[in-house]
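Worksheet: one structure, shown below.
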Amino acid sequence: MAGRARSGLLLLLLGLLALQSSCLAFRSPLSVFKRFKETTRSFSNECLGTIGPVTPLDASDFALDIRMPGVTPKESDTYFCMSMRLPVDEEAFVIDFKPRASMDTVHHMLLFGCNMPSSTGSYWFCDEGTCTDKANILYAWARNAPPTRLPKGVGFRVGGETGSKYFVLQVHYGDISAFRDNHKDCSGVSVHLTRVPQPLIAGMYLMMSVDTVIPPGEKVVNADISCQYKMYPMHVFAYRVHTHHLGKVVSGYRVRNGQWTLIGRQNPQLPQAFYPVEHPVDVTFGDILAARCVFTGEGRTEATHIGGTSSDEMCNLYIMYYMEAKYALSFMTCTKNVAPDMFRTIPAEANIPIPVKPDMVMMHGHHKEAENKEKSALMQQPKQGEEEVLEQGDFYSLLSKLLGEREDVHVHKYNPTEKTESGSDLVAEIANVVQKKDLGRSDAREGAEHEEWGNAILVRDRIHRFHQLESTLRPAESRAFSFQQPGEGPWEPEPSGDFHVEEELDWPGVYLLPGQVSGVALDSKNNLVIFHRGDHVWDGNSFDSKFVYQQRGLGPIEEDTILVIDPNNAEILQSSGKNLFYLPHGLSIDTDGNYWVTDVALHQVFKLDPHSKEGPLLILGRSMQPGSDQNHFCQPTDVAVEPSTGAVFVSDGYCNSRIVQFSPSGKFVTQWGEESSGSSPRPGQFSVPHSLALVPHLDQLCVADRENGRIQCFKTDTKEFVREIKHASFGRNVFAISYIPGFLFAVNGKPYFGDQEPVQGFVMNFSSGEIIDVFKPVRKHFDMPHDIVASEDGTVYIGDAHTNTVWKFTLTEKMEHRSVKKAGIEVQEIKEAEAVVEPKVENKPTSSELQKMQEKQKLSTEPGSGVSVVLITTLLVIPVLVLLAIVMFIRWKKSRAFGDHDRKLESSSGRVLGRFRGKGSGGLNLGNFFASRKGYSRKGFDRVSTEGSDQEKDEDDGTESEEEYSAPLPKPAPSS
């Protein structure tokens, strides 16, 4: 009965709360404060049915709904703030955020943690400030931006003696047309908290310029920030950029041993949420953190300074990280530039704007006091408080004094009357921006030589319009560069002597002589699959001027066009594809073993089950009908299928110059690309996109842009252009590409008359783009190498459409690499290249030892190696037998020397071998013998020190956890 009474009382109290607060109005201890002016409320559907802000999840976890208490903005670009006290006094940890907002009504939201809000009202205009003491940004959400998720085991520390006591929510209402019905809005954030201590603590590292001056009319001004990191290791997982209207692009890097690794790069005019880094970046003692903001002073009549008003500018990069709990710091700052000369080598991407869709552009403004100022009016110098260079470690003081606790409180209005320039001017402008060579210079006067950029919003609109590319809100992946032009940068060093690919001269497959070989691929068993044209030939009579196939009367190819070949002896294991194709072209195989092929005569894409005779599983395009809409292709060239999502990408093709994406079921999703024009094609322009290669762990799709002689890579989810790889040695054509972890293989075409570049294969370090090897066949020669495929052991196959030949190439010296494993994901990379940051590997063999092991395995498993397994076994057994004889002789001599003539020689193999294993006290302990030698330990191989990464647990440490995270102690600071 007592329990029922308590339950009834609780329901009654909750009902009263719902009626009184109307919309999650949690009457915290702040309820005694004066309330914001408000009238009788009528609530939107979103506000109905809520019973309170605190929801228990289990004994230790609870959810906190932090929402606006039913507000109706009256003007566009209204910023409302509200606060909520942490419902517990003890220490807690924020482990997840869930936005509760509609894109139709809310432009963006920020959630701060502090000890005292700026206002005592239930909500207030944010121009009054956010907090009176300290403010730390915990979360940011923006329309069209990706969500921010905390990694498992990571949490923000709140409450207790040192954590924040209040949450302050800031909501920006952009376009208020959705409020024509005067409904109430309860947008906000649901915060998941736990009382369970987290092993990793999240924090914020703020990089901020405090002394940048932007001269009026200056075309390009760089604000550079750099600090040496001298703390315990931190691991970056998200970032956020912030400037006002003059900002073009903000980029952040970790610099280690002169190598620039991208943390994040974003357009500050995009919604300023936290964006996840493509791959976690670790920062350790001695690394340098560097950031650059690119501004323009065009349109200003006087110098622009760093400050808190809309007439001022800001250069902020927020880096969200986590650290091991016992070493964790909740905030760090950098406001200096300790290495200005270092920025001479900053990647060129740092000065190149990122295109955005017009509806994604951020609305900016700071402080209502600037709303009535004319944009061309004289700009006041910042106040003394704004100019003060504060202590580097005082993050909250920086926010309070420099930003006035009002960062991101915007009042700039979008001006629809701004006019664009002509299209021809724009084309030249974009081309110059992309092709300009001295983008990496930090000097503002040198940067002024760049092409004019104009208004940031208009430039991005134009780039979108001319490129026809899907814009992205996500940053480029962690890498050391974006793209270079021929002859620039460290692109073509001498090929490394440690890595060389040569033709396997005893492979008989070179004499198969099928028809024109158009495609090659490898199945799950590493069998070679060939797609060829039989007795059909693609020549000048095959198509008319409208790309309609003219030799339909020949009928389909009457022989099997798909051959499965044994990779060792080149025997045909299986064949199919009879009476189905006219002019085969591209071939790829998905993770389920299905074949994806294209036919340029049929203008179609086929999905085939190699073990079924029921016909194609899926057909895309219309037979013999070229076209450029969602249902037609025009001579499609290749297909790539994303392993995790099943997304289908088609390069289309000889006469469409686009990439088309379909769902796994064949439904059109999107397309991007356009025909290139002029001698300097822009990113996203193609002249025969001929071959595709997926880079799954980076979510990239690389395209062999054949007639432009280059390789372009794009994000598979956003279609953002990531990088271009182009070398003078490519010549005018790149026919085909293939990717294996860490490496990109390519083959070019025959040189034009007067050109010197030979037709050959290339091996490139995917991280840096540099060529590390070139190769050619010995038997026969390349004439039109049409497709290439590589296996993860470095075996390469190339098919030639003119010589009707397939070559097999292998590594003459095993590439030295390391195998890095984290959470079941293995990444192989060149030892000298820092491609993707991975945790430190322990109890792994060194790369040289691993190389020897792999070579032994290869010798014992490859029939074509010419080394007999019997011979190897004999060579291994003989030394063992000799050693056994020696030991037995020594034992016999020892027995005689001590007069033990009656002792029988131990003939038991168990006892003899036992002493070999070190189990007998007087025996020969080979384990101790080898353990005493340099480079060995009793625990096995010494750990490979994988620079800049976590440490993984020993295989036999007996713990149940998958990893053992141990942050190493920092090195002592230099005496100087």
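Any Cβ shown, glycine's included, is placed from N, Cα and C.
Here Swiss-Prot describes HIS107 to Ala as a published mutagenesis experiment; the accompanying note says: Impaired Cu(2+)-binding.
In the three-state DSSP reading, HIS108 (mutagenesis position) counts as strand. Under the heading Cu(2+) 1 binding site, Swiss-Prot lists HIS107, HIS108, HIS172, citing experimental evidence as support.
Annotation of the mutagenesis experiment HIS108 to Ala in Swiss-Prot: Impaired Cu(2+)-binding; forms a closed conformer in the presence of citrate with a reduced Cu(2+)-Cu(2+) site separation of 4 Angstroms. Abolished peptidylglycine alpha-hydroxylating monooxygenase activity. HIS108 (mutagenesis position) has a Cβ environment of 25 other Cβ atoms inside 10 Å.
Cβ neighbour count for HIS172 (mutagenesis position): 25 (other Cβ atoms within 10 Å of its Cβ, all protein chains included). Swiss-Prot lists HIS172 to Ala among its mutagenesis entries, and the accompanying note reads: Impaired Cu(2+)-binding.
A 10 Å cutoff on Cβ-Cβ distances gives MET314 (mutagenesis position) a total of 26 other Cβ atoms nearby, all chains included. Taken from Swiss-Prot, the feature Cu(2+) 2 binding site applies to HIS242, HIS244, MET314.
In the three-state DSSP scheme, HIS244 (mutagenesis position) is classed as coil. In Swiss-Prot, the entry for mutagenesis HIS244 to Ala states: Abolished peptidylglycine alpha-hydroxylating monooxygenase activity. The structure shown retains the original residue.
Here Swiss-Prot notes a mutagenesis experiment, GLN272 to Glu or Ala, with the remark: Induces a fully open peptidylglycine monooxygenase structure with Cu(2+) distances of 14 Angstroms. Every protein chain considered, the tally of other Cβ atoms within 10 Å of the Cβ of GLN272 (mutagenesis position) stands at 26.
Among the mutagenesis experiments that Swiss-Prot reports, MET314 to Ile is described with the note: Abolished peptidylglycine alpha-hydroxylating monooxygenase activity.
Sequence-distant contacts (6 or more apart, same chain, Cβ under 8 Å) of LEU587 (Ca(2+) binding site) comprise SER518, GLY519, VAL520, ALA521, VAL529, ILE530, PHE531, ILE562, TYR595, TRP596, VAL597, ASP787. Residues or ranges marked as Ca(2+) binding site by Swiss-Prot on the basis of experimental evidence: VAL520, LEU587, ASP787.
While the structure shown retains the original residue, Swiss-Prot records the mutagenesis experiment ARG533 to Ala with this note: Abolishes peptidyl-alpha-hydroxyglycine alpha-amidating lyase activity. Within the same chain, residues at least six positions away from ARG533 (mutagenesis position) with a Cβ under 8 Å of its Cβ are GLY515, GLN516, SER518, ILE557, THR561, PHE581, LEU583, PRO584, ALA801.
Here the residue is the original one, but Swiss-Prot notes a mutagenesis experiment at this spot, ARG533 to Gln: Abolishes peptidyl-alpha-hydroxyglycine alpha-amidating lyase activity.
Under a cutoff of 8 A between CB atoms, and with a sequence separation of 6+ in the same chain, the neighbours of HIS786 (Zn(2+) binding site) are GLN516, VAL517, SER518, GLY519, PHE735, ALA736, GLY799, ASP800, ALA801. According to Swiss-Prot, the Zn(2+) binding site annotation covers HIS585, HIS690, HIS786, on the basis of experimental evidence.
In the three-state DSSP classification, ARG706 (mutagenesis position) falls within a helix. The local packing around ARG706 (mutagenesis position), expressed as other Cβ atoms within 10 Å of its Cβ over all shown chains, amounts to 23. Among the sequence features in Swiss-Prot, the mutagenesis site ARG706 to Ala is noted as follows: Abolishes peptidyl-alpha-hydroxyglycine alpha-amidating lyase activity.
Swiss-Prot gives this note for the published mutagenesis ARG706 to Gln: Reduces peptidyl-alpha-hydroxyglycine alpha-amidating lyase activity.
According to DSSP, ASP787 (mutagenesis position) is assigned to a strand segment. Annotation of the mutagenesis experiment ASP787 to Ala in Swiss-Prot: Reduces peptidyl-alpha-hydroxyglycine alpha-amidating lyase activity.
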By Cα-Cα distance, the member of binding-site residues HIS242, HIS585, HIS690 nearest HIS172 (mutagenesis position): HIS242
Nearest of the recorded positions (HIS107, HIS108, GLN272, HIS690, ARG706) to HIS242 (Cu(2+) 2 binding site), judged by Cα-Cα distance: GLN272
Other CB atoms within 10 A, centred on HIS242 (Cu(2+) 2 binding site): 24
Local backbone state of VAL520 (Ca(2+) binding site), from DSSP in three classes: strand
Additional residues around Zn(2+), ordered along the sequence, whose Cβ is within 8 Å of the centroid of HIS585, HIS690, HIS786: SER518, GLY519, GLY586, THR637, ASP638, SER691, PHE735, ALA736, ASP787, ALA801
Sparsest Cβ surroundings (other CB atoms within 10 Å) among the binding-site residues HIS585, HIS690: HIS690
Of the recorded positions listed as HIS107, HIS108, HIS244, MET314, HIS690, the one whose CA lies nearest the CA of GLN272 (mutagenesis position): HIS108
Inter-residue Cα distance where the pair is HIS107 (mutagenesis position) and HIS585 (Zn(2+) binding site), in Å: 47
